Structures are given as structure tokens and as C-alpha cells.
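Notes to accompany the following structure.
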Amino acid sequence: MLAFSDMNTGAGKIENGKKALKIVVVGDGAVGKTCLLLAFSKGEIPTAYVPTVFENFSHVMKYKNEEFILHLWDTAGQEEYDRLRPLSYADSDVVLLCFAVNNRTSFDNISTKWEPEIKHYIDTAKTVLVGLKVDLRKDGSDDVTKQEGDDLCQKLGCVAYIEASSVAKIGLNEVFEKSVDCIFSNKPVPKASVTTQAKSQESTQQKKKSKCLLQ
């Protein structure tokens, strides 16, 4: 097993001669995080919803004539796991900020909960915004639009906004290919807006004041 010894480098690692990175998936419960990981890595779709506490496994992905080892970490979105969830964040290279396009609350929570939480604990990790369940989007409804996702991506300074569907097998490879590219390529990461940067600095200051994660 790969030991991530250098905290929050955001630079990937080498394991058994292959480039490796740790990817953590966060977002509200039931937005499709587990389905995303299983559909991508195993081609499976769970038949029933079972809330995740912690789950992690590795997957070898072939991309650009090279093999990459992806260490995938699934996390619980429920509030009762708020104190435990950050234990999975250490040494993360990429964080997937996930919401369901047919669940506006999950979209709003990216800005109010998930992005601030990630910046608080692992502010050097790259972030990819992922809109899941695009196969369930209905025109003329209150569903989150592609433009709204693009705008939020730019506001938060995410590497990219990608829409995906585990059931329809849309965008799955793109999510993880982009994750690899943002770590092992030299392309600059978009800068967050001034407002977002100010919030991140405030979050970092709060982190320095906290003495214990678990009580």
C-alpha cells in the first residue's frame, strides 16, 4: 500500500514505478458519489442506497499510454460524520466536489459547506467540480444548468467543471482523466475569485486556532 508521507503536497507520488495520486470525493449524501467511483472503477451500479462512512480502494487507470494508480476515497456527506470525515483528507492530491444537478440544495452546499471545509483542512489540494445525475436533468425545471456549474467552477477556482452520469456512463473517464492531468501536467490552475480567497484565508486562520478534531 502506498504511504502518503508528505502532507498535502498536491504533487502526486510514485508507487511501483507508476504515478499515483489520492482522490477524495465529497458532497451531500445521496448525490451519487459512491456510484461515480464504482461505475468508473468496476463498471458497477449499486442497486440500493447505503450511506457511506469511509471507503477507500485503488484502481489502475490507463491514460495517454501510461498507467496511473488512483487511490479513491469515498466519504460520508451526512452531518453526523462531520467530525470524522476530515480524517480522510490527509495527503489528498485532488478533491472531487460533487453535487446532483437535480438537487439544487446539494449545489448550493458546495459553496457554503464543502469548498470551505476542503480549504480549511487541505488548502493545497486541487479541486474538480462534478455535476452528477445529468441523465435526470429536466428542461424548464429548477435543476442546475451547465452554465451555473461553469460559473461556480470559475468562482471557486476549480480545475474544471464536468457533468457526469453513472447510470448513463457519461463523463466518468473525463472526471478522473482531468484529475490526473491537473497533478501531472504543468497547466496552471484557475485562480479563485477575491471573495473566495478571502474566505479561504479566514478558514486557514480558524484552523490554526483549533486544538482538536475529535471531542
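For all residues, glycine too, the Cβ spot is worked out from N, Cα and C.
A coil conformation is recorded for VAL31 (GTP binding site) in the three-state DSSP classification, outside any helix or strand. Annotated GTP binding site per Swiss-Prot: ALA30, VAL31, GLY32, LYS33, THR34, CYS35, ASP135, SER166, in sequence order, evidence recorded as a large-scale study or a structure entry.
Feature annotation from Swiss-Prot assigns Mg(2+) binding site to THR34, THR52; the stated evidence is experimental evidence. Other Cβ atoms within 10 Å of the Cβ of THR52 (Mg(2+) binding site), summed over all protein chains shown, number 17.
The Cβ of ILE45 (mutagenesis position) has 13 neighbouring Cβ atoms from other residues within 10 Å, across all protein chains displayed. Quoting Swiss-Prot on the mutagenesis of ILE45 to Phe: Decreases the rate of nucleotide exchange.
Recorded in Swiss-Prot as a mutagenesis result, ILE45 to Leu carries the remark: Increases the rate of nucleotide exchange.
GLN78 (mutagenesis position) falls outside any helix or strand according to DSSP and counts as coil. Per Swiss-Prot, mutagenesis GLN78 to Leu is noted as: Probable loss of GTP hydrolysis activity. Loss of interaction with RhoGDI.
Per Swiss-Prot, mutagenesis ARG83 to Gln is noted as: Loss of interaction with formin1. Using a 10 Å Cβ-Cβ cutoff, ARG83 (mutagenesis position) registers 12 neighbours.
Under the DSSP three-state reduction, HIS120 (mutagenesis position) is assigned to helix. Experimental mutagenesis is annotated in Swiss-Prot for HIS120 to Gln, with the remark: Loss of interaction with formin1.
Quoted from Swiss-Prot for the published mutagenesis CYS212 to Ser: Probable loss of prenylation. Loss of interaction with RhoGDI.
Note on the binding-site residues ALA30, VAL31, CYS35: the fewest other CB atoms within 10 A surround the CB of ALA30. Between the C-alpha atoms of GLY32 (GTP binding site) and ILE45 (mutagenesis position), the distance comes to 10 Å.
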